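The structure appears below as C-alpha cells.
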Amino acid sequence: MTPAIDLLKKQKIPFILHTYDHDPNNQHFGDEAAEKLGIDPNRSFKTLLVAENGDQKKLACFVLATANMLNLKKAAKSIGVKKVEMADKDAAQKSTGYLVGGISPLGQKKRVKTVINSTALEFETIYVSGGKRGLSVEIAPQDLAKVLGAEFTDIVDE
C-alpha cells in the first residue's frame, strides 16, 4: 500500500485506515481530511518538515493538529538547534519519499528527529496521513510516538 502502512503492519501497531476522495483543487490537505472524515480538526494532524539552521539537507519532522500553526522558535528549541525554517517542497519530498499533501510521519525514506505536539495526548486516537492524499491513519498518539521514536512537547503558537 504505502511505506507508512507497511511500517505499522510490520511493527504490529494497531491502526485504522480511512480513505476519502481527495479534491485535486484543494490545497488545504489536513482541513480537507478532517472535513471529509467528519472529525474534529484538532484530531487531524499534519506533518511538517523544517530545515535545521537553514540547511535543506538536515531536516526534522513536526506533527501537529491542522488547526494549529507551528511556532518555529519552539520547534527549534525542542530539537536543540538555534533556528529552523520550513523545508522547501523538493527537500521535503526527497527526504520523505512522499508528495506534499500526503507526507506521513511514518515510513519516511530518511529517519529524522520527530516531535509531536502535546495536544495529541488529549485524544485516544489521532489521524495522520497514510502516505498519500486521500488516505489517513487513525492511531493512538503513544503508539505513533513509539514507532517514530518521537517526543511530545508544545510546538504551536498560542
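Placement of Cβ uses the backbone N, Cα and C atoms for every residue, glycine included.
Quoting Swiss-Prot on the mutagenesis of TYR20 to Ala: 45-fold decrease in Cys-tRNA(Pro) deacylation activity. Listed in sequence order, the residues of the same chain lying 6 or more apart from TYR20 (mutagenesis position) and placing their CB within less than 8 Å of its CB are GLU32, ALA33, LYS36, LEU37, GLY134, SER136. Mapped onto three states, the DSSP output places TYR20 (mutagenesis position) in coil.
Quoted from Swiss-Prot, the note attached to the mutagenesis of PHE29 to Ala states: 29-fold decrease in Cys-tRNA(Pro) deacylation activity. Long-range Cβ proximity for PHE29 (mutagenesis position), meaning a same-chain Cβ under 8 A and a gap of 6 or more residues, is found for HIS22, LYS46, GLY101, GLY102, SER129, ARG133.
Quoted from Swiss-Prot for the published mutagenesis LYS46 to Ala: 66-fold decrease in Cys-tRNA(Pro) deacylation activity.
Within 10 Å of the C-beta of LYS46 (mutagenesis position) we count 23 further C-beta atoms, all protein chains included. Swiss-Prot documents LYS46 to Ile as a published mutagenesis change and attaches the note 38-fold decrease in Cys-tRNA(Pro) deacylation activity.
According to Swiss-Prot, the mutagenesis experiment LYS46 to Arg carries the annotation: 44-fold decrease in Cys-tRNA(Pro) deacylation activity.
Reduced to three states, the DSSP call for THR47 (mutagenesis position) is strand. Among the mutagenesis experiments that Swiss-Prot reports, THR47 to Ala is described with the note: 21-fold decrease in Cys-tRNA(Pro) deacylation activity.
Annotation of the mutagenesis experiment GLY101 to Ala in Swiss-Prot: 36-fold decrease in Cys-tRNA(Pro) deacylation activity. Look at GLY101 (mutagenesis position): DSSP puts it in coil.
Here Swiss-Prot describes SER129 to Ala as a published mutagenesis experiment; the accompanying note says: 5.6-fold decrease in Cys-tRNA(Pro) deacylation activity. SER129 (mutagenesis position) falls within a strand when secondary structure is assigned with DSSP.
Neighbour count (other Cβ atoms within 10 Å of the Cβ, all protein chains): 26 for GLY131 (mutagenesis position). What Swiss-Prot says about the mutagenesis result for GLY131 to Ala is this: 28-fold decrease in Cys-tRNA(Pro) deacylation activity.
While the structure shown retains the original residue, Swiss-Prot records the mutagenesis experiment GLY134 to Ala with this note: 7.4-fold decrease in Cys-tRNA(Pro) deacylation activity. Around the Cβ of GLY134 (mutagenesis position), 18 further Cβ atoms fall within 10 Å across all displayed protein chains.
Among the mutagenesis entries in Swiss-Prot is SER136 to Ala, noted as: 3.6-fold decrease in Cys-tRNA(Pro) deacylation activity. When other Cβ atoms within 10 Å of the Cβ of SER136 (mutagenesis position) are tallied across all protein chains shown, the result is 28.
For the mutagenesis experiment SER136 to His, the note given by Swiss-Prot reads: 16-fold decrease in Cys-tRNA(Pro) deacylation activity.
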Message: What does the structure give for the C-alpha distance between GLY131 (mutagenesis position) and THR47 (mutagenesis position)? Integer Å is fine.
response: 10
Message: Tell me the coarse DSSP state (helix, strand, coil) of SER136 (mutagenesis position).
response: strand
Field: Packing count at SER129 (mutagenesis position) (other Cβ atoms within 10 Å of its Cβ)
entry: 27
Field: Assigned element (helix, strand, coil) containing PHE29 (mutagenesis position), judged by DSSP
entry: helix
